[in-house]
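As a published mutagenesis entry, HIS9 to Ala appears in Swiss-Prot alongside the note: No gas vesicles. Quoted from Swiss-Prot, the note on the mutagenesis of ALA10 to Asp is: No gas vesicles. In Swiss-Prot, the entry for mutagenesis ILE11 to Ala or Asp states: No gas vesicles. The structure shown retains the original residue. Among the mutagenesis results in Swiss-Prot, ARG44 to Glu has the note: Very few gas vesicles. The residue drawn here is the original one. Quoted from Swiss-Prot, the note attached to the mutagenesis of ALA45 to Glu states: Very few gas vesicles. Under its mutagenesis entries, Swiss-Prot includes ALA46 to Glu with the note: Very few gas vesicles.
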Amino acid sequence: MEPTKDETHAIVEFVDVLLRDGAVIQADVIVTVADIPLIGISLRAAIAGMTTMTEYGLFEEWDAAHRQQSEAFTTSPTADRRED
């Protein structure tokens, strides 16, 4: 009997690596008609977990503001009150 690898968890491993290490996608697209360039698009996207993003200096202010807002909401006296 030979060992086999379960392929059903490959997507989970991929997402784990993507969130932990991150990825940068860059694309340049030029739309032409009859060899005449009409539209130029330059795209750049960074995909990663928030921990990785803040380690690289991305979304630091956004993360800090949302953490502060969340902390203020959870410690407010109205957060513990339930509606009947």
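Cβ coordinates are placed from backbone N, Cα and C, and glycine is handled just like the others.
On the structure: features taken from Swiss-Prot.
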| residue | record | Cβ within 10 Å |
| --- | --- | --- |
| HIS9 | mutagenesis position | 10 |
| ALA10 | mutagenesis position | 10 |
| ILE11 | mutagenesis position | 9 |
| ARG44 | mutagenesis position | 9 |
| ALA45 | mutagenesis position | 9 |
| ALA46 | mutagenesis position | 14 |
ARG44 (mutagenesis position) in three-state DSSP notation: strand
C-alpha spacing of ALA45 (mutagenesis position) relative to ALA10 (mutagenesis position), in angstrom: 23
Whole-number Å value for how far ILE11 (mutagenesis position) lies from ARG44 (mutagenesis position) (Cα to Cα): 23
Rounded distance in angstrom between the Cα atoms of ILE11 (mutagenesis position) and ALA46 (mutagenesis position): 19
Nearest-integer angstrom distance between the alpha carbons (Cα) of ALA45 (mutagenesis position) and HIS9 (mutagenesis position): 26
Spatial separation of HIS9 (mutagenesis position) from ALA46 (mutagenesis position) - C-alpha basis, Å: 24
